[in-house]
Amino acid sequence: MALQGWRFFGVSATIIIYIGGVLFLSMNNIPGSHPKRPRIERFAEFPSFHSPRFPMPSRKMTIRWCRDLKYINRDLPIYADYKSDFYTALPSDVSAALQSLPALTALASFPGSGNTWLRYLLQQATGILTGSIYKDYGLLKTGFPAENVCNSSVLLVKTHEWGSKAWAPFSKAILLVRDPEKAIIAEFNRQSGGHIGFASPDRYKRTKGKYWQQFVSNKLKGWEMMNLSWARNFTGSIKVVFYDDLVHHTERELRSILDFLQFPINEQLMRCAIMRKEGIFRRKKRLLSFDPYTESMRAEVQNRRRIVYGLLGRQEP
């Protein structure tokens, strides 16, 4: 009898525990019965990280071209790898085709001088693709499908190189020159944040500022060598364009460049190019809360600029 009583008690306890558990779970699942768990934001320290105003790098940027872009001559085989293919013996029919095309023109500049922006303007004003001795995948996907094309099927070819081997493919050149103080910062931004991004303030202060100081010293020498070697030693026709003139007198400079290239001006395309001149490849201004140049650095930059500008026939203001 006692055994049956214990069995009855055990079964009853099990049923009570089961019913209690069901009621507890039901109450916790009723909407509004408990506060919502706060949402954890990724990259919360960057409130605009996912904002449409600041597109993710992987998002494809689209450009409204004034006209569909094309090659000057689609029938010409594209020998795209400059370093490995340009100096090899080409088939006779390709060599003949190259010789029958207009002279190959370089768009030479020190990095950070506005080369990409000028290419963008010229593609808008002509509808013709521009090439490059490099293969920048970022540019390849965002408006420059002829990256790494280095022959006269394109309007001109971008280069940041100098010296006899760099000059060899070209019979004409446009030398784009920018104030070294601004060009060096633009190149520092490009290496840190891409073609339209910026370097964080912390990058200027790496290794207690020694990294930035060495960067300026190296790039200033490169800026001087790049501009003077092309201006003095290139044996073909050369036109010097100053970035500041391109910014303040865009249409005048574009017309002058197209005249140098002996490319007919389409007035409708020119108006369209000027209307869309900003594009996405001209880095917007950003004011730093500090001056990255020390007094001695700025004095050296200004001295080199004065010497180079004087040799290029540019009068300092």
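Backbone N, Cα and C define each Cβ position, glycine as well.
Quoted from Swiss-Prot, the note on natural variant Thr105 to Ala is: In strain: ZBMEL377. A C-beta separation below 8 Å, combined with a sequence spacing of at least six in one chain, links Thr105 (variant position) to Leu155, Leu156, Val157, Phe170, Ser171, Lys172, Ala173, Ile174, Leu261. In three-state terms derived from DSSP, Thr105 (variant position) belongs to an extended strand segment.
Here the residue is the original one, but Swiss-Prot notes a natural variant at this spot, Glu147 to Arg: In strain: ZBMEL157. Under the DSSP three-state reduction, Glu147 (variant position) is assigned to coil, being neither helix nor strand.
Under its natural variant annotations, Swiss-Prot gives Asn148 to Arg the following note: In strain: ZBMEL157.
According to Swiss-Prot, the natural variant Val149 to Leu carries this note: In strain: ZBMEL157. The Cβ neighbour count for Val149 (variant position), using a 10 Å radius and every protein chain shown, is 23.
For Gln214 (variant position), no same-chain residue 6+ apart in sequence has a C-beta under 8 angstroms from its C-beta. Swiss-Prot lists Gln214 to Leu among its natural variants, and the accompanying note reads: In strain: ZBMEL186.
Natural sequence variation is annotated in Swiss-Prot for Asn218 to Ile, with the remark: In strain: ZBMEL186. When other Cβ atoms within 10 Å of the Cβ of Asn218 (variant position) are tallied across all protein chains shown, the result is 11. Asn218 (variant position) falls within a helical segment according to DSSP.
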Taking only same-chain residues 6+ apart in sequence, whose CB is under 8 Å from that of Glu147 (variant position), what do you get? Gly131, Ser132, Tyr134, Lys135, Asp136, Tyr137, Leu139, Leu140
Integer Cα-Cα distance in angstrom, Asn148 (variant position) to Asn218 (variant position): 26
